[in-house]
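Reading through the structure tokens given below for one structure.
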Amino acid sequence: MSAASPASIIQELASAAKQYENNESGAREALIAQSRALIASLEVPSEFIQHTFWSQPALSAIVRLATDVNLFQYLKDAQEEGLNAEALASKTGMDVSLFARLARHLVAMNVITSRNGVFYGTALSNGLAAENYQQSIRFCHDVSRPSFGAFPSFFKGNGYKTPALGTTDGPFQSAHKVDISFPQWLVGNPPYLQYFNSYMSAYRAGKPNWCDNGFYPVADRLLNGFDASVSDVLLVDVGGGRGHDIATFGSQFSPLPGRLVLQDREQVINSIPADESRQFEATTHDIFTTQPVKHARAYYMHSVPHGFGDEDAVKIMANLVPALAKGYSRVLLNEIVVDEERPVMSATNMDLIMLAHMGAKERTEADWRSILTRAGLKVVNIYSYPGVAESLIEAELA
């Protein structure tokens, strides 16, 4: 099937614009996607090459440099008054000529604006001034970008084969000249471990949660039909880290008809600050052992099988099976489900991040169905939200 014509894409843009004005969910994401599609339909190969190999790499490098000299913070602090090249060059420690050349590219790429020799921050650049985004930029430029750059030489050298899961011989190792796994490297490079954690936090920032209105129908699928005589536990967050997701769930649906239980490794649970106001219980659990909480209404996992190979993913899911009450308990997986027909960039981005750094992958719907079937479960439904890479897979006993 041929690509959409510019005229048809413009019609889609107009429709998405009306939805955006009405504050409809997914409209912003649709506008971005259609805008990119319009550019792709209009660009000629020479423009594509310049954009891909000149404009974007230069932008990445300048944005990374900006984190070292606090450029976005200075522009944010200047607010509507802005700052001229001389003032910004002085603040950032650059010579005026160099600053002006770099800043002009930021203007050309719509990151900042300029008028009558004065530079101004934008909503985008002001957002990038936040520390979590500054650290995310450092991780993406210093760690991920070289790993992607190693793709051509690495895959040519290995005969174009997928690296083994958890590899110590992949694009990341090739780019950074190391022979240890990506997680081991992070532990040995504490600043980048912090940058990586900030990146993961920023990756999810501002995106709808699985339990938000319009995503997964919590009231219909969990709250309605809850039976305390079967179990007084409403939700178990398996491998839930320090409790971000389960705390969000509790705050959105308080008062709750049943208990909330967070499970993770001992060192993670012990790192959670004491808080008498929290609505969940925190307990230790190894996901490779049988689930100890029986007959809860739902068992929730957010990106838990995600980092494991298929065999381990099957074991993790199978360990839930003895705890489930047939026809009552639900298994909820908050995971990326890669659409094979119409993949979205947020999903393919993360899939390639996994390939570059760990030899892992994001799974398709067929992949998830296969894993759950092998574990003794069946998919009831897959819920998605417009513009969000992660879906909510609901499963139950087969």
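Any Cβ shown, glycine's included, is placed from N, Cα and C.
Original residues fill every noted site, and no substitution is shown.
In three-state terms derived from DSSP, F196 (mutagenesis position) belongs to a helical segment. Quoted from Swiss-Prot, the note on the mutagenesis of F196 to A is: Completely abolishes the activity towards FDHMP-3C.
Under the heading S-adenosyl-L-homocysteine binding site, Swiss-Prot lists N197, Y203, D237, G239, H244, D245, D264, R265, D286, I287, H302, citing experimental evidence as support. For H244 (S-adenosyl-L-homocysteine binding site), the Cβ neighbour count at a 10 Å cut-off comes to 15, with all displayed protein chains included.
Neighbours of D264 (S-adenosyl-L-homocysteine binding site), defined as other CB atoms within 10 A of its CB across all chains, total 24. Swiss-Prot lists D264 with the feature S-adenosyl-L-methionine binding site.
In sequence order, T284, H285, D286 constitute the residues six or more apart from R265 (mutagenesis position) in its chain with CB-CB distances below 8 Å. Experimental mutagenesis at this site is recorded by Swiss-Prot as R265 to A, annotated: Impairs enzymatic activity towards FDHMP-3C, with only 35.6% activity retained, and R265A only exhibited a 0.39-fold decreased activity towards 6-O-desmethylmycophenolate.
Among the mutagenesis results in Swiss-Prot, Q267 to W has the note: Loses a majority of its activity against the three substrates DMMPA, FDHMP-3C and FDHMP. The residue drawn here is the original one. In the structure as shown, the Cβ atom of Q267 (mutagenesis position) sits within 10 Å of 8 other Cβ atoms.
Q267 (mutagenesis position) carries a helical DSSP state (H, G or I). According to Swiss-Prot, the experimentally introduced change Q267 to A is described as follows: Opens the substrate entrance, and leads to higher catalytic efficiencies towards DMMPA, FDHMP-3C and FDHMP.
Taking a C-beta cut-off of under 8 Å and a sequence gap of six or more, H306 (mutagenesis position) has these contacts in its own chain: E335, I336, A360, E362. According to Swiss-Prot, the experimentally introduced change H306 to A is described as follows: Completely abolishes the methyltransferase activity.
According to Swiss-Prot, the feature active site, proton acceptor maps to H306, an assignment based on experimental evidence.
Swiss-Prot documents E362 to A as a published mutagenesis change and attaches the note Leads to a significant decrease in methylation activity.
Residues or ranges marked as active site in Swiss-Prot: E362 (among others). If you draw a 10 Å sphere around the CB of E362 (mutagenesis position), it holds 23 other CB atoms from the protein chains shown.
Whole-number maximum of the Cα to Cα distances across the S-adenosyl-L-homocysteine-binding residues N197, Y203, D237, G239, H244, D245, D264, R265, D286, I287, H302: 26 angstrom. Sequence-distant neighbours of F196 (mutagenesis position) (same chain, 6+ apart, CB under 8 A from its CB) are F139, V143, L186.
Neighbour counts were taken at the CB atom with a 10 A radius for the binding-site residues N197, D237, D286, H302; the maximum falls on D237. In this structure the alpha carbons, written CA, of N197 (S-adenosyl-L-homocysteine binding site) and Q267 (mutagenesis position) are 17 Å apart.
H306 (mutagenesis position) falls within a helical segment according to DSSP.
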